[in-house]
Amino acid sequence: MTRNKFIPNKFSIISFSVLLFAISSSQAIEVNAMNEHYTESDIKRNHKTEKNKTEKEKFKDSINNLVKTEFTNETLDKIQQTQDLLKKIPKDVLEIYSELGGEIYFTDIDLVEHKELQDLSEEEKNSMNSRGEKVPFASRFVFEKKRETPKLIINIKDYAINSEQSKEVYYEIGKGISLDIISKDKSLDPEFLNLIKSLSDDSDSSDLLFSQKFKEKLELNNKSIDINFIKENLTEFQHAFSLAFSYYFAPDHRTVLELYAPDMFEYMNKLEKGGFEKISESLKKEGVEKDRIDVLKGEKALKASGLVPEHADAFKKIARELNTYILFRPVNKLATNLIKSGVATKGLNVHGKSSDWGPVAGYIPFDQDLSKKHGQQLAVEKGNLENKKSITEHEGEIGKIPLKLDHLRIEELKENGIILKGKKEIDNGKKYYLLESNNQVYEFRISDENNEVQYKTKEGKITVLGEKFNWRNIEVMAKNVEGVLKPLTADYDLFALAPSLTEIKKQIPQKEWDKVVNTPNSLEKQKGVTNLLIKYGIERKPDSTKGTLSNWQKQMLDRLNEAVKYTGYTGGDVVNHGTEQDNEEFPEKDNEIFIINPEGEFILTKNWEMTGRFIEKNITGKDYLYYFNRSYNKIAPGNKAYIEWTDPITKAKINTIPTSAEFIKNLSSIRRSSNVGVYKDSGDKDEFAKKESVKKIAGYLSDYYNSANHIFSQEKKRKISIFRGIQAYNEIENVLKSKQIAPEYKNYFQYLKERITNQVQLLLTHQKSNIEFKLLYKQLNFTENETDNFEVFQKIIDEK
């Protein structure tokens with residue numbers, strides 16, 4: 001069996017003559033003249049050579065992006081014959097196909113069994129071939145699946161000896177690109193439209209390119225082609241284009257098109273000489289527009305963020321200095337001026353929710369029925385318990401105080417339509433002003449004497465907890481700042497911090513770094529760098545007051561808080577805990593994220609998808625350290641939220657392979673439910689830690705998901721992850737083959753093996769490697785030492 005390898009050749013082969021100078025004593029040629037002539041020729045030759053290299057590289061890139069090979073027993077000759085079909089069409093056609101999101105499969109699997117064709121409808125299976133015939137699907141050797149993105153499946157054959165079959169392949173390729181050229185969403189090319197009209201007047205041309213059904217429709221419509229006729233007969237227009245495409249590019253059929261449909265031949269000739277390139281460029285431009293990230297920038301972004309402008313200006317200096325992206329969750333805009341005035345912000349020791357209505361808006365009411373959870377019995381009960389718990393457990397640090405509103409705050413709430421200042425009333429000789437809101441349960445008033453706000457239940461109304469009461473002070477949660485209890489409002493929640501890798505490297509002691517980088521063994525060096533980045537950049541530890549953070553994240557929080565205090569803020573800290581990246585218990589999904597980039601620019605994304613795309617384009621796609629919340633794409637253990645997040649690199653759900661901790665947790669869960677260990681007759685409670693295979697798998701999974709791999713170059717930075725994934729796969733294979741494994745675990749390990757296969761294949765594809773995962777696995781020898789095996793692995797990947 002030949003080695004399963006797809007080797008792209010040149011798109012076109014240009015013959016070059018090398019000038020040979022035969023200089024003899026009888027030739028009267030000046031040396032300088034000869035040198036001048038040689039230099040000019042050499043420049044031209046080198047220019048052509050470079051151009052040829054560029055064409056070859058472009059063709060190779062087009063192939064790598066498009067073609068997937070699937071075969072087990074075909075010869076390299078047949079693969080080459082199949083590949084040669086693509087060499088006969090311009091690279092721009094392949095680029096059009098690529099821009100449409102298309103894929104091409106070379107396979108020796110029968111089309112009826114191919115995975116990409118299992119969801120075809122009967123109508124799709126009976127689509128026309130190039131002769132306008134509906135043939136049995138089982139007899140197809142090439143098929144174009146038309147959905148949102150085209151997929152072309154081609155059986156590996158010796159197409160060089162069968163011109164009809166090669167023409168059929170070109171017809172199906174033509175169908176793929178016709179999805180864009182002739183689309184219901186686009187205006188038909190006027191030149192092509194006029195061409196169809198002229199072809200309908202020529203019997204030879206129409207007989208060659210139109211189906212009988214289409215010719216009859218044209219006759220019934222008096223050969224009048226308007227927008228409605230095009231929409232009703234889109235498939236027929238696409239068929240005519242695809243058929244002309246096949247005649248033009250199938251070498252043995254080109255003269256037929258030139259003889260019987262010369263106008264169409266000329267049209268195809270124009271496309272080949274520049275038309276396809278224009279279409280490709282147009283699609284690329286559309287792709288840029290489609291991928292454009294819709295954001296607010298500058299002052300608009302800042303205003304929409306809710307951050308105090310002076311604080312944001314202080315933060316951007318830090319972002320510049322530390323070459324770090326600082327991402328914030330949106331701040332309650334009713335809290336912005338409170339923070340600016342010196343109101344304290346809540347940390348992790350207060351779990352009550354803030355309010356977004358009535359006079360308490362922006363604060364955290366002790367009575368949670370005044371919060372944004374108003375009217376929700378369970379949430380109010382839980383919030384009230386949380387507030388009481390905070391005061392009890394953090395006595396002296398957390399308390400409650402009466403709510404006071406000054407004139408400026410009342411005016412701000414009035415401007416936002418939250419309250420209205422109503423009529424004056426006298427109660428026990430004291431003057432109050434009613435504060436009107438849209439609430440149906442409570443009435444509010446403010447004391448003219450001390451600005452304290454009170455509330456009571458309206459006549460005939462009861463609270464969600466079944467209470468009814470007269471005027472009482474509204475109390476809000478407060479924090480002790482330098483001996484004074486200050487009311488609390490929402491803090492600045494960090495969504496993420498993404499420092500440059502050079503900043504993380506500064507955290508590593510120079511002696512430790514030098515010891516690792518001077519290691520001669522490349523794999524050991526990469527492992528060493530990875531371990532240093534884990535230790536100093538990624539390793540995070542729980543903190544009782546700030547949540548889960550790494551050392552550099554703690555330093556960043558200190559820098560941010562000091563910068564705010566320098567602006568004159570007197571409320572203590574404004575950033576009180578770690579990022580949303582580590583909020584795995586109670587994750588939250590925000591439509592808007594405020595970003596300060598390392599250039600000090602303000603940016604606000606407008607939806608969750610745009611946030612992901614921004615991170616992909618500007619952070620994970622460059623040399624910045626970033627990791628995702630591991631609770632995404634699963635039910636969070638705390639608030640039971642399900643938040644979907646797609647990995648910008650692999651385009652896959654990020655939890656497709658478990659982490660080391662999740663792997664052990666899954667095994668423990670099976671053990672608890674079955675009361676059986678991984679291995680038969682195992683009564684050892686600590687077997688997970690002692691069994692070598694389980695330890696190895698856990699270690700490989702830990703290395704696989706290590707964000708520190710981003711320290712390496714773009715070309716190599718995913719290689720370690722791929723290699724670790726393959727190592728985990730191999731160890732799982734060993735476990736499954738073992739006769740000692742308990743049957744209760746077999747399904748889990750099989751499932752895990754499939755997950756690894758799928759995700760590693762995605763990484764291979766992103767690496768632009770043409771090799772299939774299982775084929776790569778077979779070429780590695782796991783009985784060799786790890787370093788030698790890794791070198792073999794790198795060589796295979798680089799060749800592909």
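The backbone N, Cα and C atoms fix where each Cβ goes, glycine too.
Nothing has been swapped: the model has the original residues at all the noted spots.
Database features (Swiss-Prot):
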type	residues	note
ACT_SITE	H351	active site, proton acceptor
BINDING	D491, D493, H577	Mg(2+) binding site
BINDING	T548, H577, G578, T579	3',5'-cyclic AMP binding site
DOMAIN	60-273	domain 'ATLF-like'
MUTAGEN	Y170 to A	Loss of cytotoxicity due to inability to bind PA
MUTAGEN	E172 to A	No effect
MUTAGEN	E436 to Q	Decreases activity
MUTAGEN	D491 to N	Great decrease in activity
MUTAGEN	L523 to A	Little effect on activation by calmodulin
MUTAGEN	Q526 to A	Little effect on activation by calmodulin
MUTAGEN	N583 to Q or H	Loss of function
MUTAGEN	N639 to A	Decreases catalysis rate
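In sequence order, the recorded positions near D493 (Mg(2+) binding site) (Cα within 10 Å of its Cα) amount to none of Y170, E172, E436, Q526, T548, N639. Between the alpha carbons (Cα) of H351 (active site, proton acceptor) and N583 (mutagenesis position) lies a span of roughly 14 Å. When the alpha carbons of N639 (mutagenesis position) and T548 (3',5'-cyclic AMP binding site) are compared, the span between them is 18 angstrom. For G578 (3',5'-cyclic AMP binding site) paired with Q526 (mutagenesis position), the C-alpha to C-alpha distance reads 29 Å.
According to DSSP, E172 (mutagenesis position) sits within a helical segment. Each residue contributes its Cα atom, and for E436 (mutagenesis position) and H577 (Mg(2+) binding site) those atoms are 36 Å apart. Taking the centre of the Cβ atoms of D491, D493, H577 as the Mg(2+) site, the nearby residues of that chain (Cβ within 8 Å, site residues left out) are T345, K346, G347, L348, A490, Y492, L494, V575, N576. Of all the mutagenesis positions in the record (E172, D491, Q526), the one with the smallest CA separation from T579 (3',5'-cyclic AMP binding site) is D491.
H351 (active site, proton acceptor) falls outside any helix or strand according to DSSP and counts as coil. In the structure as shown, the Cβ atom of T579 (3',5'-cyclic AMP binding site) sits within 10 Å of 26 other Cβ atoms. Taking the recorded positions Y170, E436, D493 in turn, the residue surrounded by the fewest other Cβ atoms inside 10 Å of its Cβ turns out to be E436. Residues L494, R540, K546, G547, L549, Q553, E580, Q581, D582, N583 surround the recorded 3',5'-cyclic AMP site, their Cβ atoms falling within 8 Å of the Cβ centroid of T548, H577, G578, T579, which are themselves excluded.
The recorded positions shown are E172, Q526, H577, N583; of these, the one with its CA atom nearest the CA of D491 (mutagenesis position) is H577. Neighbour counts of Cβ atoms within 10 Å were taken for the recorded positions H351, H577; the minimum is at H351. Neighbours of N583 (mutagenesis position), defined as other CB atoms within 10 A of its CB across all chains, total 22.
Restricting the average to the domain 'ATLF-like' (60-273) gives a pLDDT of 77. Ranking the recorded positions Q526, T548, N639 by how many Cβ atoms sit within 10 Å of each one's Cβ puts Q526 at the top.
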